[in-house]
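Here is what Swiss-Prot records for this protein:
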DOMAIN    119-438  domain 'SAC'
MUTAGEN   Cys378 to Ser  Normal synapse localization, locomotion and, endogenous and evoked excitatory postsynaptic currents; when associated with N-380
MUTAGEN   Asp380 to Asn  Normal synapse localization, locomotion and, endogenous and evoked excitatory postsynaptic currents; when associated with S-378
MUTAGEN   Asp722 to Ala  Probable loss of catalytic activity. Reduced locomotion and severe reduction in endogenous and evoked excitatory postsynaptic currents
Amino acid sequence: MSVRGIRIWRRNDARFQPSILVEKNGLDGSLLFQGGAIATLDSDSTDVERRSYQKIVDAYGILGVLAITKDEAVLVAVTGVLSVGQLYGADILKITNVEFISLRTFGSVENVDSRIIDLQRLLSSQMFYFSSLQSYDLTRSAQHRDSHDCSDARFFWNRSLHFSFQRYGIDTDNWLLKCMAGSVLVRVVYVGANTGRVALISRLSCERVGTRFNVRGANYLGNVANFVETEQLLLFDEKECSLLQIRGSIPLFWEQPGVNVGSHKVKLRAFETSLPAYHRHLSQLQHRYGEFAIVNLLGRKEGERVLGDAFKTQHKSSHFAPLVDFIDFDYHAQMKISKEAIVQLKKKMSPHMTKHGFFYSMGKEIVKRQTGVIRTNCLDCLDRTNAVQTAIGLQMSHDQVAFLNLNAGKVNVEQRVEEILRDLWQKNGDQCSTIYAGTGALDGKSKLKDASRSLARTIQNNLMDGAKQESFDLFLTGAAYDPRLFDRACNILPPSLIQESYYYHEYADAVSQLVERSPEIAEPQSIKIFVGTWNVNGGKNIHNVAFRNESSLSHWIFANSMTRLVSVEDEQLADIVAIGVEELVDLNASNMVKASTTNQRMWCESIRKTLSEKAPFVLIGSEQLVGVCLFLFARPRVSPYLKDFAVASVKTGMGGATGNKGSVAFRIVVFSTSICFICSHFAAGQNEIRDRNEDFATTLKKIRFPLGREIDSHDVIFWLGDFNYRINLSGDEVKNAVRNGDYAKLVENDQLTQQKALGQTFVGFNEGQLTFAPTYKYDTFSDDYDTSEKCRAPAWTDRILWKDQRKKGKTQLLSYDRSELKTSDHRPVGAVFKVETFKVGGRKCVELIEDVVESMGPPDGTIIVSIAGKPRFPPQMFPPIHEKLKELGAQVQLSKFDDGDLWIVLNSGEMALAALSMDGLKIGGTDQINVKLKSPDWAYALKPHLSDFDLESFEVTAEEEALLGGTDGAVFEFADEDEDAISVSSLTLTGSAPDRPRPPSARSEAISVAKLEWPTEQPNVLSTSMPTRASSASLANSSWYEHVPPLAPPQSNNNKSPPQACLFNPFTQSAPSPAPPPSTIPLPPTRGASVGPGPPAVPVRKAPPPPPRPVIPPRPKNM
């Protein structure tokens, strides 16, 4: 493979559309790329065609075709390689340089898209490898090659680049390379007259790939970040011996937004929402590797303790607990005590190593199979993980050498192999670390070296990882067509189909049909969503207890004016609650540099407790950008159907330089409907209309979720916040209109209403009728509008808008009103929506796919035309046939003569089916044309073949529903040393904390939740909003296996009081609250507002013990 066997030619004649010709040594003919289509040419046609082309590059191989935009695609050619050794007679080559050749333009592709430079840097970073021979596929381990014929999709990185070739029936094995990412290290060992090889191959999965602080934990499918399968391979003569180990991020929903050197602060998502992902990840391991054991190396410092406790609790709550051994080993702490501590860990792992064994074959005979693997992880799955995997590999190498019978007469072979492997494992750790963190591994041998690498990692993570992450996403997914269309297809179709079939990447028309017809196979599921926004004026009165008995957060969230959210009679609760808070902290210089999260945690806890008055809720996410904070809660019964949660934010203050103004956004998929929530705080001032419009435009443009998703990529969008749009009237005019209830006059002069009508902002968004008084600006703790010297005119600054982008979208506004909470100069606003989502079943989806595939015609769009009675098609007949095709509305993308016939590639399969109507026509009155399809059996070839495991990975199983069916979640203790380390709670919002010892400073009288309104005073002991330690009592009392009820409203029980949690009171007792000052402007009475006391406290009931965990038999071992 040292010779560049690929020659690439280009036709530079501007009179014709761009065209590329590719030739390869050892193959007759060539490939022709033209008009977005690909065709093979025979040798004679190639010789003729080449005369009008110029050679542009010689290459070692082709990775495939990558669509970088909807209108631009590039051919990716490998132009630089390094050989790392030979395995199975094949050269193993490391890619050191690539070149992109535009297929649709004549100029340089770098001028078309600036991302190409970053992508070229990624592909040339020496992390990609390929084999020179088809017979050895690097993506498969030795045992996998014996049991599977196809490549392992997890490690086949350029799989999507093959799709264009597969669409047009090109043999990819002959023309394209298969590359994997990771590390390949090969050494030669001489044993007497025989030569053997020792290799270490680490295959990085592409299913959830990214850089260190961009991608952590698991996604909803159970794929984890930095998942690496490492194969320790010994080859001697015809004998091969293979040992597999795996590593991967902790399979929970968590992230680590580290910006400091050595930072280990962790943000965990809702504990309960991780359960389905955890179950799916372990099911995948069982399906692919058989038995496995988990080795957790997390420590007890900072966020690692939080994450480690959550990991252990999750595993103990899983039905895998009795089947999968969980070995917990604080690597850093134990190794500081003694370097020999690793021996104790090896003793714990030894039974598993002995039981699982390794793969061994002689020639074509399988002597021994590996029956399981050890899964090792630390925080990054880098340094500590590599050390432990090295220990496992070295210990098992002795048995491998013994099986190969290499010690006979050569006493030192075992020692030589161990020395080679020790060196390979060290280099393997460096290479894996470089991919994920940007530097080599920290081995602990040199403090100066480790410190410099930590600093380099920090610079890498904060300055360069964003571009690298974008390059990963572009290389793996491309940008063939409308991202919203593809995103909707991903929500409807089983993931295995999207990953493994070219059809859904290459044929946009078919995907559009699938999305449009998805209601045919969907089961409607109506959910209720409460959306609220409140500018809390910097929390200036957050510690004021004087007025805490006057009003409650429940009057906002559960206001009687919004009885369609909560009704005592039928207990119809919202399924999802989204609450945005603006000016959570003072917008001063220090907070703009690093905003305190104390108020965020306090508000999160108070909203959580308020919700728990009615029913259990799970906190899905909480994110703060200086003063803007967004909270998202969901009922546990819908949690199994939530997926793809992501967070994004953008600063808009001072032209985007500061976060005193800005937006925070969440995205989430409910069943198959994608929903986006955006909380914004726009520019202030009576006349700064243009600035507010620009803030909206900036937010719409710059909010980006993973895989390039935008705000407009979603089915349903809720936009809430303090938009600061004013009313173009004087203060007296506004107040008089409020007194008279003349809101129509105010609406006519409302800036947001006017700007929407002009198409300057919130185009396409809807808003409920403004039938309540302006929400700004009030004197605090008063019903008086601003009486200060500035005397600002009242305005509807606080708004909630929405947009449903589905063709038959059914999002219904049930209520839109304000609440009378007076601790801020703004009044909170709330809205209740009924959103129709769709639950899609995998088996029904297969039926729809088959129907669409058949109706859309062959994806290659190719017809073969011949003249009856003539052995060769006469070229002069092409123009009249071209005219006939135009009459049908078909566009010719490419044509060629092949074996005497005319081959024509049309713009779609539907046009190919339409062209069959020309069969039997007579051209010129005498010549009869025959028309047939190149691929008449396309429907059978594209028929989806989904295993039960594929469908289980797509659908929510009864087991996963049961995992989230409990009404009492695990209870955690909180520690003040974790301030700012974590930001969201993992508790379900019901039940009570078990009695446990507390320090004297933290003890106080217990009060009921009903009397606890929003935060009124900073507690003596700050509680973080994520778990730090799981109490043993919580594990004993947590009920994880209760069945999840259907989404129908639960039956009412008016005789039963709402559940309440008994909490320690962090507030001091105070005198009775004084009456509020009189109102100078009589406001319309709040519809059905209630200011009475909350429901009475009920006795605390202990959760029942969990039922016996079901013992699930292991799946068939499938390596």
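Even glycines carry a Cβ here, placed using N, Cα and C.
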Express the distance between the Cα positions of Asp722 (mutagenesis position) and Asp380 (mutagenesis position) as a whole number of Å.
39
How many other Cβ atoms sit within 10 Å of the Cβ of Cys378 (mutagenesis position)?
25
Around Asp380 (mutagenesis position), how many other C-beta atoms are within 10 angstroms of its C-beta?
24
So if I draw a 10 Å sphere around the Cβ of Asp722 (mutagenesis position), how many other Cβ atoms end up inside it?
27
